[in-house]
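Read through the structure below, which is laid out as C-alpha coordinates, and then see the notes.
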Amino acid sequence: MRTLTILTAVLLVALQAKAEPLQAEDDPLQAKAYEADAQEQRGANDQDFAVSFAEDASSSLRALGSTRAFTCHCRRSCYSTEYSYGTCTVMGINHRFCCL
(Lines of atoms letter the chains of each structure in order from A and count residues from 1; the text may use other names and numbers.)
(Lines give C-alpha, C1' and ligand atoms only; values in the text may rest on other atoms or scores of the structure.)
Protein backbone atom coordinates (compact mmCIF):
# COMPACT_ATOMS: atom_id res chain seq x y z
CA MET A 1 0.00 0.00 0.00
CA ARG A 2 2.86 2.36 0.80
CA THR A 3 4.46 1.60 -2.56
CA LEU A 4 1.24 2.54 -4.39
CA THR A 5 1.04 5.83 -2.48
CA ILE A 6 4.67 6.68 -3.24
CA LEU A 7 4.27 5.81 -6.94
CA THR A 8 1.10 7.95 -7.12
CA ALA A 9 2.89 10.88 -5.47
CA VAL A 10 5.84 10.57 -7.89
CA LEU A 11 3.45 10.42 -10.84
CA LEU A 12 1.57 13.53 -9.67
CA VAL A 13 4.82 15.46 -9.15
CA ALA A 14 6.01 14.42 -12.63
CA LEU A 15 2.72 15.53 -14.20
CA GLN A 16 2.82 18.83 -12.35
CA ALA A 17 6.42 19.47 -13.46
CA LYS A 18 5.43 18.74 -17.05
CA ALA A 19 2.33 20.98 -16.83
CA GLU A 20 4.18 24.09 -15.57
CA PRO A 21 6.21 24.63 -18.77
CA LEU A 22 3.03 24.28 -20.82
CA GLN A 23 1.36 26.88 -18.64
CA ALA A 24 4.33 29.23 -19.12
CA GLU A 25 4.08 28.79 -22.90
CA ASP A 26 0.35 29.58 -22.82
CA ASP A 27 0.81 32.86 -20.90
CA PRO A 28 2.02 34.86 -23.95
CA LEU A 29 -0.86 33.44 -25.97
CA GLN A 30 -3.32 34.37 -23.24
CA ALA A 31 -1.82 37.86 -23.05
CA LYS A 32 -2.22 38.30 -26.81
CA ALA A 33 -5.79 37.00 -26.64
CA TYR A 34 -6.52 39.40 -23.78
CA GLU A 35 -5.05 42.32 -25.77
CA ALA A 36 -7.14 41.39 -28.81
CA ASP A 37 -10.26 41.19 -26.63
CA ALA A 38 -9.45 44.55 -25.04
CA GLN A 39 -9.01 46.13 -28.47
CA GLU A 40 -12.34 44.68 -29.58
CA GLN A 41 -13.97 46.13 -26.48
CA ARG A 42 -12.40 49.52 -27.21
CA GLY A 43 -13.78 49.23 -30.73
CA ALA A 44 -17.19 48.37 -29.33
CA ASN A 45 -17.02 51.45 -27.09
CA ASP A 46 -16.35 53.55 -30.20
CA GLN A 47 -19.75 52.44 -31.47
CA ASP A 48 -21.56 54.04 -28.54
CA PHE A 49 -24.60 56.11 -29.30
CA ALA A 50 -25.38 59.46 -27.76
CA VAL A 51 -28.72 60.58 -26.38
CA SER A 52 -29.31 64.24 -25.62
CA PHE A 53 -32.23 65.65 -23.68
CA ALA A 54 -32.80 68.88 -21.79
CA GLU A 55 -35.86 68.78 -19.56
CA ASP A 56 -36.80 65.11 -19.43
CA ALA A 57 -33.61 63.99 -17.65
CA SER A 58 -35.15 62.87 -14.35
CA SER A 59 -37.26 64.31 -11.58
CA SER A 60 -34.27 64.65 -9.24
CA LEU A 61 -32.35 66.65 -11.82
CA ARG A 62 -35.34 68.91 -12.44
CA ALA A 63 -35.67 69.44 -8.71
CA LEU A 64 -32.10 70.72 -8.64
CA GLY A 65 -33.03 73.36 -11.21
CA SER A 66 -30.59 72.10 -13.85
CA THR A 67 -31.52 73.27 -17.35
CA ARG A 68 -28.41 72.25 -19.26
CA ALA A 69 -28.59 69.52 -21.89
CA PHE A 70 -27.27 66.08 -20.96
CA THR A 71 -25.26 63.83 -23.23
CA CYS A 72 -25.52 60.15 -22.44
CA HIS A 73 -23.70 57.07 -23.69
CA CYS A 74 -24.17 53.35 -23.29
CA ARG A 75 -20.80 52.04 -22.00
CA ARG A 76 -19.25 49.19 -19.99
CA SER A 77 -18.23 51.70 -17.32
CA CYS A 78 -18.73 55.42 -16.81
CA TYR A 79 -15.92 57.95 -16.88
CA SER A 80 -15.07 59.74 -13.65
CA THR A 81 -16.98 62.85 -14.80
CA GLU A 82 -20.13 60.88 -15.69
CA TYR A 83 -22.93 59.45 -13.59
CA SER A 84 -24.70 56.14 -14.14
CA TYR A 85 -28.46 56.57 -14.65
CA GLY A 86 -29.33 52.91 -15.14
CA THR A 87 -28.59 50.25 -17.70
CA CYS A 88 -28.96 49.84 -21.43
CA THR A 89 -28.59 46.87 -23.77
CA VAL A 90 -26.45 46.86 -26.90
CA MET A 91 -26.45 43.68 -28.99
CA GLY A 92 -27.82 41.70 -26.05
CA ILE A 93 -25.13 42.87 -23.59
CA ASN A 94 -26.07 45.04 -20.61
CA HIS A 95 -24.05 48.23 -20.16
CA ARG A 96 -24.28 51.33 -17.98
CA PHE A 97 -26.22 54.38 -19.14
CA CYS A 98 -23.65 57.13 -18.44
CA CYS A 99 -24.60 60.81 -18.58
CA LEU A 100 -22.49 63.95 -18.42
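Glycine residues also receive a Cβ, built from the backbone N, Cα and C atoms like all the rest.
A mutagenesis experiment is reported in Swiss-Prot for this position, Phe70 to Ala, and the note states: Abrogates self-assembly to fibrils and attenuates agglutination of bacteria and prevention of L.monocytogenes invasion. Fails to block intestinal cell adhesion and biofilm formation of C.albicans. All protein chains shown were included, and the count of other CB atoms within 10 Å of the CB of Phe70 (mutagenesis position) stands at 19.
All protein chains considered, the CB of Val90 (mutagenesis position) has 14 other CB atoms within 10 Å. When secondary structure is read from DSSP and collapsed to three states, Val90 (mutagenesis position) falls in the strand class. One entry in Swiss-Prot concerns the mutagenesis experiment Val90 to Thr. Its note says: Perturbs self-assembly to fibrils and reduces agglutination of bacteria.
Counting every protein chain shown, 10 other Cβ atoms lie within 10 Å of the Cβ of Ile93 (mutagenesis position). What Swiss-Prot says about the mutagenesis result for Ile93 to Thr is this: Perturbs self-assembly to fibrils and reduces agglutination of bacteria.
If you draw a 10 Å sphere around the CB of His95 (mutagenesis position), it holds 20 other CB atoms from the protein chains shown. Taken residue by residue with DSSP, His95 (mutagenesis position) is part of a strand. For the mutagenesis of His95 to Trp, Swiss-Prot gives this note: Perturbs self-assembly to fibrils and reduces agglutination of bacteria. Does not abolish antimicrobial activity against B.adolescentis and formation of extracellular net-like structures (under reducing conditions). The structure shown keeps the original residue.
According to Swiss-Prot, the mutagenesis experiment His95 to Ala carries the following note: Does not impact fibril formation or agglutination of bacteria.
Its own atom aside, the Cβ of Phe97 (mutagenesis position) has 17 Cβ atoms within 10 angstroms in the protein chains shown. Experimental mutagenesis is annotated in Swiss-Prot for Phe97 to Ala, with the remark: Abrogates self-assembly to fibrils and attenuates agglutination of bacteria and prevention of L.monocytogenes invasion.
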Val90 (mutagenesis position) versus Phe97 (mutagenesis position) - Cα distance in angstrom: 11
Residue pair Phe70 (mutagenesis position), His95 (mutagenesis position) - Cα distance, angstrom, rounded: 18
